[in-house]
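These come from Swiss-Prot:
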- N152, D172, R452, N532, G533, T534, Y595: substrate binding site (BINDING)
- D153, N592, A594, N596: Ca(2+) 1 binding site (BINDING)
- D158, D160, D162, Q164, E166: Ca(2+) 2 binding site (BINDING)
- D222, D224, D226, K228, E230: Ca(2+) 3 binding site (BINDING)
- H363 to A: Strongly reduced catalytic activity (MUTAGEN)
- H399 to A: Strongly reduced catalytic activity (MUTAGEN)
- D401 to N: Strongly reduced catalytic activity (MUTAGEN)
- E422 to Q: Loss of activity (MUTAGEN)
- R452 to A: Strongly reduced catalytic activity and reduced affinity for substrate (MUTAGEN)
- K535 to A: Strongly reduced catalytic activity and reduced affinity for substrate (MUTAGEN)
Amino acid sequence: MRRSCLMIRRRKRMFTAVTLLVLLVMGTSVCPVKAEGAARQMEALNRGLVAVKTDGGIFVSWRFLGTENASVLFNVYRDGQKLNAAPVKTTNYVDKNGSAGSTYTVRAVVNGTEQPASEKASVWAQPYHSVPLDKPAGGTTPKGESYTYSANDASVGDVDGDGQYELILKWDPSNSKDNSQDGYTGDVLIDAYKLDGTKLWRINLGKNIRAGAHYTQFMVYDLDGDGKAEVAMKTADGTKDGTGKVIGNANADYRNEQGRVLSGPEYLTVFQGSTGKELVTANFEPARGNVSDWGDSYGNRVDRFLAGIAYLDGQRPSLIMTRGYYAKTMLVAYNFRDGKLSKLWTLDSSKSGNEAFAGQGNHNLSIADVDGDGKDEIIFGSMAVDHDGKGMYSTGLGHGDALHTGDLDPGRPGLEVFQVHEDKNAKYGLSFRDAATGKILWGVYAGKDVGRGMAADIDPRYPGQEVWANGSLYSAKGVKIGSGVPSSTNFGIWWDGDLLREQLDSNRIDKWDYQNGVSKNMLTASGAAANNGTKATPTLQADLLGDWREEVVWRTEDSSALRIYTTTIPTEHRLYTLMHDPVYRLGIAWQNIAYNQPPHTSFFLGDGMAEQPKPNMYTP
């Protein structure tokens, strides 16, 4: 009953507002039901067919699309020969007689009628696919310090409209800096690659964009609804687009002696995803203004950026750009339509009445419809911003490094947020709250900075997702579980055949043995490397190919290639591709920002889950 309904909640500031609730009464229980909203624009994906050689034959896997009915079945073909006697319901198949030279297709069967064949898939020789990269040459700073490049965070979008994802990759110089550190950095480079390694373009953000996790937040999404993804990010004088055109003054250099850029114009540019061509450039907002307004005068807190994609009207995507979270905080929303950028709203914590929204942001954000109106809200650390740019609530618990938003507790209506907090004087070092109202459902005092926290269903003995932080594991109700915790507090990934989530850290995937309280290794990707130092995050984690399980993208140790790893473990569970889930897809868009976090779904995906709701979507 829980997952077939969603409570339409009042915001805290709207005590007198009239809220329409459709009430379903069963015995003594009352379940508020969300009215059906408008369909959302989503990507027109192909089958994502993948075939991988295993010891038991060829493992074949494909997408179940959000546009398809639950009754659809499939036929699997090898070299034009149908393999299954009767149509199969699963979205994976093991061909025991396949060979390395085989080619596979699948055909949907709708009401007994076979549909056209999918794209063809050749067999991978190993459980990963290599995407060769054009590694850039290093350089030298104005102080004579040399640097090299390594592949860093990535995102995905269908930039050419063929139904297959392309990879958008950030190159990080070896001298990239945290905002707290002085020093010059190399230029930030952004590349686009097809999965066969074809490089589509390279954007050089130039000397006036500093390199580091908090500076460049790149959004890859079909913003204008033409069926092809754009790329949006902060730019500056000297940025060179994918066609070689320079934005602004090519000779300008605003770096000070500390290598920081605290003066000069700032721009927001939308680039064509297929070519890297500049489509439109506007003045960047939130604007810098006075550096000292943001919490210090040397340029640390002024340049703390985040970004995201949100369906503010419930139907089409908008761009969110943010600045600041330790003190002054600003969020600005834009639409990119018909070749033009238009600003929708600004939330500024320095404005009268917004004081509660200062100093509450994280190094990450989440985006979801938390109040049931069909329109997305921005979960900005310890606060939330409504689709219209007005603050919904602030818990006052302040900044933190990790944040998880989803249906963490299926035993109660709506979505929840699990967050850790940095302030040692905060009432809670880790908190579990109602995503719509900010009500703290439970929390644990820490008395110190709790730097990491994770949420995933890893123990079927307890309903909902478990959460762990500060050396302890808890149920969704706040009950402490045992004395051990998983081997990592980083990412979670759906990898094996059950509905529980595995742990992803560095170049490893582990599974929590809940009965014995230890983690067991499932995969160690030899020759692959994680990113971002001690954060040890993947280049990307997402449901990129095949069935609903997730792929992980790591760089090779020398950054000569990216490797897309996929599971080869059969599963009886069939779910719509996670990339057609509204919360999950937006989680992939924001995954590259600042301190990367794993995506979550709009519904509870775990042991004992109810039937997954069919995505309410359309494709351009």
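A Cβ is built for glycine as well, from the same backbone N, Cα and C atoms used for every other residue.
Nothing has been swapped: the model has the original residues at all the noted spots.
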Whole-number Å distance separating the Cα atoms of N596 (Ca(2+) 1 binding site) and H363 (mutagenesis position) is 8
Cα nearest A594 (Ca(2+) 1 binding site) among recorded positions (D222, D226, D401) -> D401
What DSSP gives for G533 (substrate binding site), in three states, is helix
A correct count of other C-beta atoms within 10 Å of the C-beta of T534 (substrate binding site) gives 8
By the 10 Å Cβ-neighbour count, the most surrounded of the mutagenesis positions H399, K535 is H399
D401 (mutagenesis position) falls, by DSSP collapsed to helix, strand or coil, into coil
Checking the recorded positions D172, K228, H399, N532, K535 against D160 (Ca(2+) 2 binding site) with a 10 Å Cα-Cα cut-off, in sequence order, leaves K228
Taking every pair from N152, D172, R452, N532, G533, T534, Y595 (the record's substrate binders), the biggest C-alpha distance in Å rounds to 24
Among the recorded positions listed as E166, E422, G533, the Cα nearest the Cα of D222 (Ca(2+) 3 binding site) belongs to E166
For Ca(2+) 2, residues beyond D158, D160, D162, Q164, E166 with C-beta within 8 angstroms of the site's Cβ centre include exactly V159, G161, G163, Y165, K194, K228
Taking all protein chains shown into account, the Cβ-based neighbour count within 10 Å for Y595 (substrate binding site) is 19
